Amino acid sequence: MDITKENYYEELDNIAKNIKDSCFISFDAEFSAILTKESFKYSLFDTNEERYNKYKTQISTMKMMQVGLTMFQYDRELDAYLATGYTFHLCPQLIGTINQSLIFQASTLKFLCKHNFDFNKFIYEGLPYLSKSDEALLNRYRIENNLFDYVSESLEFDEEKQINQCSSEVSKWLSSSIEDTMYLDIDNAICRYLLHLELRQRYPGILTTDSLGNSKKILIYRDKNVEGAKNAPIAILEDNLIAYLLGFLHVIKLLETHKKPIVGHNMFLDMLFLHNQFIGPLPDSYTMFKKNINSVFPTIFDTKYISHAMSKKLTFSESWKSNALQDLYEFFAERKCKKLEYGINIVRLTTPFDIKQSYHEAGWDAYCSGYCFIRLGHWAACENRGKSHVIGPREKLAALAPYCNKVNVIRGGVSYMNFSENDPPRNRPVLLHVKCLKDTVIDVEKVASLLGSFGSIDIKPCGKRAALVATGAQFMVDKILKTYENNRDYRISKYSVYKHSVAGRFAIWSGSIVTGGLALYLIHKKFKSILL
């Protein structure tokens, strides 16, 4: 189901109920841009902290324009999952000094057009949102009784014009009509809040309240002392305004409250965007970033990482093309997994997706991630308990517990990021040290071209005459070492901190000097004692 500002508040109770009743929730998002510059290129040298530091300053200029959530409920009697999917269309907003901005890239626009992204829905019907830090700012102005002035700062000309026109209508009604009440239709929640307070200030004798059954109408009484009616309390008006401005943050808070497992595919960037857009600006500290995410989403599963780890249990003939989301979903949906020939759960959508549905639509991709999670969990549970048992969500979650809070890291020094514990030590093959024997300055591009024939590598200088090479597989290391064993142009060996780094060599020389000096001192002392 598409969720925009037109139907969000009508559906919010249903969304809340589906979140509460679910056994897990899958997530996906579509972005306005991606990091493509050379400085953001994935590298096998990267630690997770270095990767985070590369991205944190640039993420603020990019936004999630679509968020997909699918709530999976389990029916034990039918041994089936019921999936309810939502696609939330989000659009930045201006309120006071909060001027949410974003950039688009031509390549991203082309990609989104290819996958039928609805830009009109994004711009005209997009749901507003704030982060928790934005909410704290609004509440501070509210406590200081400055919320009215703060919100007024960002009024556009058309909004000011509407407020003035409505005020004139009320003035005319008061002077020329005998009716006791008057209604104003105000769709804009910000204008509605401001108009309540503006009218009370201009015409102290009137009473304003929200119309029963229609929150977009302002009901005005000529006499504020009329029996049975009273002004809508300012606190209620402020609550309503902030509730509107928070927008999609209500859903984030529901996810935080109910602590349901969150499932996604390749979630590293998703977590960066989620933090920046709904928690607050990304912190300088990588550790604090992980802590903040874990406090909101304490249980995360990444099907990209899980499938990577479990693929080692498949034979070559039964493995998937790749563990990209589309390939993984089709592998399971087309029942190509021989590990899942018996007893798999039915997964049924409450509202089917459009027959022309394509990948890279957030709602559909979220569903696909959840579907793959169910199949991976079933496979893992079967290995633990056998194929004859009914396997519900608890058994699946227990079987996948070793992968909990481990988010895939693409082409980095380690294969995953751990949001609840320390990250793992580097688990890539040993680095190679390449020394140029003929030239005084190593040609890094030439070395990259030569060694690139062995497979995908990353390379960086290590002094004037040497470079470090990172590979993705041990067989590449072995093959390179064997091929260049007696090469006259380059000496290639396994990298050693003590042997090849300046600090390491300095430590060795310092140790040698200290050891030598101590030995001379002892010899001198011994010789002196003999003479005496």
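Each residue, glycine too, has its Cβ placed from N, Cα and C.
Nothing has been swapped: the model has the original residues at all the noted spots.
As annotated by Swiss-Prot, Mg(2+) binding site applies to D28, E30, D270, D365, with the evidence given as similarity to another entry. DSSP classifies D270 (Mg(2+) binding site) as helix under the three-state reduction.
Within the same chain, residues at least 6 positions away in sequence whose Cβ sits under 8 Å from that of E30 (mutagenesis position) are M64, M65, Q66, L112, F117, H360, E361, A362. Mutagenesis annotation in Swiss-Prot: E30 to A, described as Catalytically inactive mutant; strongly reduced trimming reaction; the structure shown retains the original residue.
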Residues that sit under 8 angstroms from D365 (Mg(2+) binding site) by C-beta distance, when 6+ apart in the chain: D28, G68, H265, L325, Y359
Lowest local Cβ density (other Cβ within 10 Å) among binding-site residues: D28, D270: D270
Other residues, Cβ within 8 Å of D28, E30, D270, D365 Cβ centroid (Mg(2+) site): F27, A29, Q66, V67, G68, G264, H265, H360, A362, A366
